[in-house]
Amino acid sequence: MAASSTNARLTNPPRLLSKPRLSPTSVANLRFPAADFSTRFFADSSSPRLRSVPFPVVFSDQRRRRSMEPSNVYVASNSTEMEIGSHDIVKNPSLICAPVMADSIDKMVIETSKAHELGADLVEIRLDWLKDFNPLEDLKTIIKKSPLPTLFTYRPKWEGGQYEGDENERRDVLRLAMELGADYIDVELQVASEFIKSIDGKKPGKFKVIVSSHNYQNTPSVEDLDGLVARIQQTGADIVKIATTAVDIADVARMFHITSKAQVPTIGLVMGERGLMSRILCSKFGGYLTFGTLDSSKVSAPGQPTIKDLLDLYNFRRIGPDTKVYGIIGKPVSHSKSPIVHNQAFKSVDFNGVYVHLLVDNLVSFLQAYSSSDFAGFSCTIPHKEAALQCCDEVDPLAKSIGAVNTILRRKSDGKLLGYNTDCIGSISAIEDGLRSSGDPSSVPSSSSPLASKTVVVIGAGGAGKALAYGAKEKGAKVVIANRTYERALELAEAIGGKALSLTDLDNYHPEDGMVLANTTSMGMQPNVEETPISKDALKHYALVFDAVYTPRITRLLREAEESGAITVSGSEMFVRQAYEQFEIFTGLPAPKELYWQIMSKY
């Protein structure tokens, strides 16, 4: 289904969940009436889904094979619908290759040892980075001293590398590397046929030729990628390597299609932040290897993660064909700590899942591209929370009442998307705990919420703003919505029975002292850390200030609020609470709450 914008909606409206989630910490304390919505949201048995077109998948490299459960991964590429997956699949666990880029062989030797210590499986020696290069001596040195298998790449300028010298000399160096004991060499498709013919009958038994193609503009259609694979195979390549560029995260689905059905070992990577998933999930979708850098400052291609992140953040060695994929959908999204907490939590309970960053421009096209049971659940952040509600087949009454979804679960039985909102309990409980810990006399009696009768000023009318506003209203607070666009503030205020303000009027709004201020916008988030939605002078009228931003932990708003004498509540408090609610939705297991708090205490 085509979609022209982030807010594009699916044809069928969501219905209320027949069995709403009953969390002892959330729904029991936040009962919003759903009756008002029953006339507008109705059950519909149909839902847009991509049809499947099966084809066999075979992996020829039998080293370290392991069984893969039958799976169907639906992906979309241009106008073509396809299915990744088949029965009786076997696959090769993916390797981690560390690019070594230095201007001298001595530095390269040091970096190969570092790669070994960090946990890489092999190193890519980028010869085109060397300044003073003595081929015979330098190749002998690196092959002898590297503690890991070596892949030699001498990338020319015309394929995105540094080398600008004679082409025949370049190929001679690669042949010499083979003769001296290299494990792999990388040769560009443009010259591969001629090169491979020149070494015919001379290849050592263990030696492999990787034939590579790099596209720095986009990711072609599946038909074009299939044709590219065929051309690479025709050269006599032992291993196929294709690297493309992600214009949209849905482009990665086409690369998963290629690696999943490969007849020979294939490296398929999509460059850029939108392509990060291709590098993390290659073990799941049949990729021969992925690249992990020694540190984040030195990458050989855009979007490469570090070896440390692959192993420690994403638990790369635990990812296999049957691993379920979860992720944080947003734009921006790289700042999110969700992968850190969820992946550690998954590992702590031995849950076979991986949680990744998902930079999504268009939510509808993303959900269509990744509509199989392999992609089991998502967290939604700015700007997709409201659109997410319309993309779900069924929605929890709380999320329906709020008008925003921050958690999506794919139901195992039928693949339908179920929408929830954990922002509400996360933010409200954080603010309540802040008020209770202050000993504020207005917080009694203890049997009621400390928000009762408080004036709560909510900055922002998006998904998080809606969740907090509804939660505060249910707790008996007087809610005021302040937003840059007054019309949006008014719309939310009318929906909950509150008041509306333009954000420009916030500094002059102080009908009483002891109010609660809650920022639910991205103002003050990295990298714009000096932004704040309100003047410091106006903060003296607030007893408590909450900021949903948690990167950085202490924003300018919180710093100035503390200096003004207010209680401050960090977005980390909300983040942890909503995150372990999400964990329970994703896994059906009790959340390791102490672990979540322990992890976030470091940030």
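For all residues, glycine too, the Cβ spot is worked out from N, Cα and C.
Cβ-based neighbour count (10 Å, all protein chains) for K241 (active site, schiff-base intermediate with substrate) stands at 23. Among the features that Swiss-Prot reports, active site, schiff-base intermediate with substrate is placed at K241, with the record citing a curator's inference.
Packing around S336 (mutagenesis position) is summarised by its Cβ count: 21 other Cβ atoms lie within 10 angstroms of its Cβ, all protein chains included. S336 (mutagenesis position) falls outside any helix or strand according to DSSP and counts as coil. The mutagenesis experiment S336 to A is recorded by Swiss-Prot, whose note states: 13-fold decrease in substrate affinity but almost no change in activity.
Sequence-distant contacts (6 or more apart, same chain, Cβ under 8 Å) of Y550 (mutagenesis position) comprise K337, S570, G571, S572, M574, F575, Y603. The shikimate binding site feature in Swiss-Prot is assigned to S336, S338, T381, K385, N406, D423, Y550, Q578, Q582.
Among the mutagenesis entries in Swiss-Prot is S338 to A, noted as: 10-fold decrease in activity, and 9-fold decrease in substrate affinity. The Cβ neighbour count for S338 (mutagenesis position), using a 10 Å radius and every protein chain shown, is 22.
Record note (Swiss-Prot) on the mutagenesis of K385 to A: Strongly reduced shikimate dehydrogenase activity, but minor change in substrate affinity. DSSP assigns K385 (mutagenesis position) to a helix in the three-state reduction.
Listed in sequence order, A404, V405, N406, D423, G462, G463, A464 are the same-chain residues at least 6 apart in sequence whose CB falls under 8 Å from the CB of K385 (mutagenesis position). Among the sequence features in Swiss-Prot, the mutagenesis site K385 to N is noted as follows: Strongly reduced shikimate dehydrogenase activity, but no change in substrate affinity.
The annotation active site, for shikimate dehydrogenase activity is assigned in Swiss-Prot to K385 (among others) on the grounds of a curator's inference.
Following the DSSP three-state reduction, the secondary structure of D423 (mutagenesis position) is helix. Where Swiss-Prot documents D423 to N as a mutagenesis experiment, the accompanying text is: Reduced shikimate dehydrogenase activity, but no change in substrate affinity.
Annotation of the published mutagenesis D423 to A in Swiss-Prot: Loss of shikimate dehydrogenase activity; the original residue is retained in the structure shown.
Sequence annotations record features per position, and here Swiss-Prot assigns active site, for shikimate dehydrogenase activity to D423 (among others).
Among the mutagenesis experiments that Swiss-Prot reports, Y550 to F or A is described with the note: 100-fold decrease in activity, and 2-fold decrease in substrate affinity.
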> Between S338 (mutagenesis position) and T381 (shikimate binding site), how far is it from one CA atom to the other, in Å?
Replying inline: 11
> Any idea what DSSP makes of Q582 (shikimate binding site), helix, strand or coil?
Replying inline: helix
>> Sequence gap of 6 or more, Cβ distance under 8 Å: name the residues on the same chain that satisfy this around T381 (shikimate binding site), in order along the sequence.
In response: I328, I329, G330, V333, S336, N406
> Among S336, S338, T381, K385, N406, D423, Y550, Q578, Q582, recorded shikimate binders, what is the largest CA to CA distance in Å?
Replying inline: 18
>> Give me the long-range Cβ neighbours of Q582 (shikimate binding site): same chain, 6+ apart, Cβ under 8 Å, in sequence order.
In response: H342, S379, N406, T407, T422
> Ranking the recorded positions N406, D423 by other Cβ atoms within 10 Å, which is at the bottom?
Replying inline: N406
